[in-house]
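Asks: Quick one: this structure, given as structure tokens, is what I'll be asking you about.
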Amino acid sequence: MSQAIGILELTSIAKGMEAGDAMLKSANVNLLVSKTICPGKFLLMLGGDVGAVQQAIATGTSLAGDMLVDSLVLPNIHASVLPAISGLNSVDKRQAVGIVETWSVAACICAADRAVKASNVTLVRVHMAFGIGGKCYMVVAGDVSDVNNAVTVASESAGEKGLLVYRSVIPRPHESMWRQMVEG
């Protein structure tokens, strides 16, 4: 079976912990992330076979009720997405940069996955709602045309749920901004 990740984002920390427990009991999945995020929300990320992740997310979504911010089941995740969440994927030289900012972690991760599958870009980072008011953003680097395409695809993905905050393409970033965006 294919591997997948599932994400559940809630407005309540207590409800998030309750949902996480129920999700893990409902299906054979691995807990990848369970933590508070700004502003007082709770994030759960699970991994496993597609069917198991779908079952766990369905359980969590049902339990979350009106405290659900967003959810996602992402089968066959691109290999660069999880490293970009954990830290940074390295980029050798200064290139065009694209940034897509969303209102939810799930929307951003889905957008990042679609962008790197549709374009020849490096997914440099995915910053997940810590210290930025609960928003999430992704940074891609590459040739201008590829970055434009990636940002368009990612923006359309986040926009489908009404969760796009803003998008930007910087064709020739200043060296200081480049370092900030790709080195953290």
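Placement of Cβ uses the backbone N, Cα and C atoms for every residue, glycine included.
Residues as originally present; substitutions not included.
These came from Swiss-Prot, pasted as-is:
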BINDING   CYS38  [4Fe-4S] cluster binding site
DOMAIN    4-86  domain 'BMC 1'
DOMAIN    96-182  domain 'BMC 2'
MUTAGEN   CYS38 to Ala  Loss of 4Fe-4S center
MUTAGEN   CYS108 to Ala  Retains 4Fe-4S center
MUTAGEN   CYS136 to Ala  Retains 4Fe-4S center
Asks: So for CYS108 (mutagenesis position), how many other CB atoms are inside 10 Å of its CB?
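Replies: There are 31 of them.
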Asks: Compute the C-alpha separation of CYS136 (mutagenesis position) from CYS108 (mutagenesis position), stating it in Å without decimals.
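Replies: Between the alpha carbons of CYS136 (mutagenesis position) and CYS108 (mutagenesis position) there are 6 Å.
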Asks: So how many of the residues in the domain 'BMC 1' (4-86) end up helix, strand or coil by DSSP?
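Replies: The breakdown for the domain 'BMC 1' (4-86) reads 38 helix, 32 strand, 13 coil.
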Asks: Across all chains shown, how many C-beta atoms besides its own are within 10 angstroms of the C-beta of CYS38 (mutagenesis position)?
Replies: 13
Asks: Taking DSSP states H, G and I as helix and E and B as strand, how many residues of the domain 'BMC 2' (96-182) are helix, strand and coil?
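Replies: Each residue of the domain 'BMC 2' (96-182) counted once, the result is 38 helix, 28 strand, 21 coil.
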Asks: Whole-number Å only: compute the distance from the Cα of CYS108 (mutagenesis position) to the Cα of CYS38 (mutagenesis position).
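Replies: Cα-Cα distance, CYS108 (mutagenesis position) to CYS38 (mutagenesis position): 15 Å.
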Asks: Run through the Cβ atoms and count how many others sit within 10 Å of the one on CYS136 (mutagenesis position).
Replies: 30
